[in-house]
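Have a look at this one.
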Amino acid sequence: MSWKRHHLIPETFGVKRRRKRGPVESDPLRGEPGSARAAVSELMQLFPRGLFEDALPPIVLRSQVYSLVPDRTVADRQLKELQEQGEIRIVQLGFDLDAHGIIFTEDYRTRVLKACDGRPYAGAVQKFLASVLPACGDLSFQQDQMTQTFGFRDSEITHLVNAGVLTVRDAGSWWLAVPGAGRFIKYFVKGRQAVLSMVRKAKYRELLLSELLGRRAPVVVRLGLTYHVHDLIGAQLVDCISTTSGTLLRLPET
C-alpha cells in the first residue's frame, strides 16, 4: 500500500514530471518525494488564508504529510527533526488523539503577537513566546515546568489560557494551542466527513481521484477538496488503487 501511494500521489497531485514521450504534466502540488519539509511547505499553500482573514497561521495535519511521504517512520523522524530545530510547532487539535496540526514557528509567533496586541494578556504572551517557545518544543507543558523553570505566575498562566495560547489538558497541564483555531477545527471535521461521504455515495463506494477533484465541492467543504483528499489518503480513510484510468479512491472494507 505504501509503495503504491508513494508512486500515486506525486503523479496525481503534484510533481511536474518529464516523460520520455508526451507533454509535461502539471498539478497543484510539487512536493519532493520523501521530504517532510517540502511536503509541509507544499501543503501550506493549500491552506485558505483568506477564509480566516489571515488571522490564523497556515495549518497542515500530520496525516496530510503522510499522503506525500508515505513511509510514516521517515515522515515522523523528519518532522521530529524540524520540531527540535525549532522550525515547526506541533499542536494537538483536540478532535482526535492523533489529530496533530503542524505550523511554522515563525508564522505561529507572528499571528499570536498580532492577536494579543493591545490586550491585557499581551505581556504574558510575549513572555511565553520569548522564553518557553524557543526552549521547549513539546506539545504540552506541566505546571512545575511553567512556574519553576520559566518563572510564570499562576495569574500569567491564566492569561495564556485566556489568550488561547494554552488549553487545559488536565489538572496542572496544558496543551500548546493556536488562538482562534476553533473555527478551523469545525470546518476541518465537517469537511472531512463531507468529502468522505462523496466517496461513500459513489457506485461501489469508490471514485476516481480526478473525478472527485473535478466535482463541485459541497458548501461545508470550506478548506478545499484537495486539502481534504490529502488528509483522507494519509489518514488511511480511503485506499489508493492504481488503474488505467488513474488513481481510484476506495473506502476500506469493514
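Just so it is clear, glycine is given a Cβ too, placed from its N, Cα and C backbone atoms.
Feature table excerpt (Swiss-Prot):
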MUTAGEN   LYS186 to Asn  Weakly impairs DNA repair
MUTAGEN   LYS186 to Ala  Abolishes DNA-binding activity. Abolishes DNA-binding activity, causes relocalization to the cytoplasm and reduces interaction with ERCC6 and RPA2; when associated with A-190 and A-201
MUTAGEN   LYS190 to Asp  Reduces ubiquitination of RNAPII and interaction with DNA; when associated with D-216
MUTAGEN   LYS190 to Ala  Abolishes DNA-binding activity, causes relocalization to the cytoplasm and reduces interaction with ERCC6 and RPA2; when associated with A-186 and A-201
MUTAGEN   ARG200 to Trp  Does not affect DNA repair
MUTAGEN   LYS201 to Ala  Dramatically reduces DNA-binding activity. Abolishes DNA-binding activity, causes relocalization to the cytoplasm and reduces interaction with ERCC6 and RPA2; when associated with A-186 and A-190
MUTAGEN   TYR204 to Glu  Reduces self-association and DNA-binding activity. Increases cytoplasmic localization
MUTAGEN   GLU206 to Lys  Increases cytoplasmic localization
MUTAGEN   ARG216 to Asp  Reduces ubiquitination of RNAPII and interaction with DNA; when associated with D-190
MUTAGEN   LEU248 to Ala  Increases cytoplasmic localization
MUTAGEN   ARG250 to Ala  Increases cytoplasmic localization
Tell me which residues of the chain lie with their Cβ under 8 angstroms from that of GLU206 (mutagenesis position), as long as they are six or more apart in sequence?
VAL199, ILE241, LEU248, LEU249, ARG250, LEU251
Given the mutagenesis positions LYS186, LYS190, ARG216, find the one whose Cα is closest in space to the Cα of TYR204 (mutagenesis position).
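Nearest candidate: ARG216.
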Where does LYS186 (mutagenesis position) sit by DSSP, helix, strand or coil?
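In the DSSP reduction, LYS186 (mutagenesis position) maps to helix.
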Helix, strand or coil at LYS201 (mutagenesis position), per DSSP?
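For LYS201 (mutagenesis position) - judged by DSSP and reduced to three states - the answer is coil.
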Fewest other CB within 10 angstroms, which one of the mutagenesis positions LYS186, LYS190, ARG216, ARG250?
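So among LYS186, LYS190, ARG216, ARG250, the mutagenesis positions given, the one with the fewest Cβ atoms within 10 Å is ARG216.
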Could you check the mutagenesis positions ARG200, LYS201 and say which one's CB has the most other CB atoms within 10 Å?
ARG200
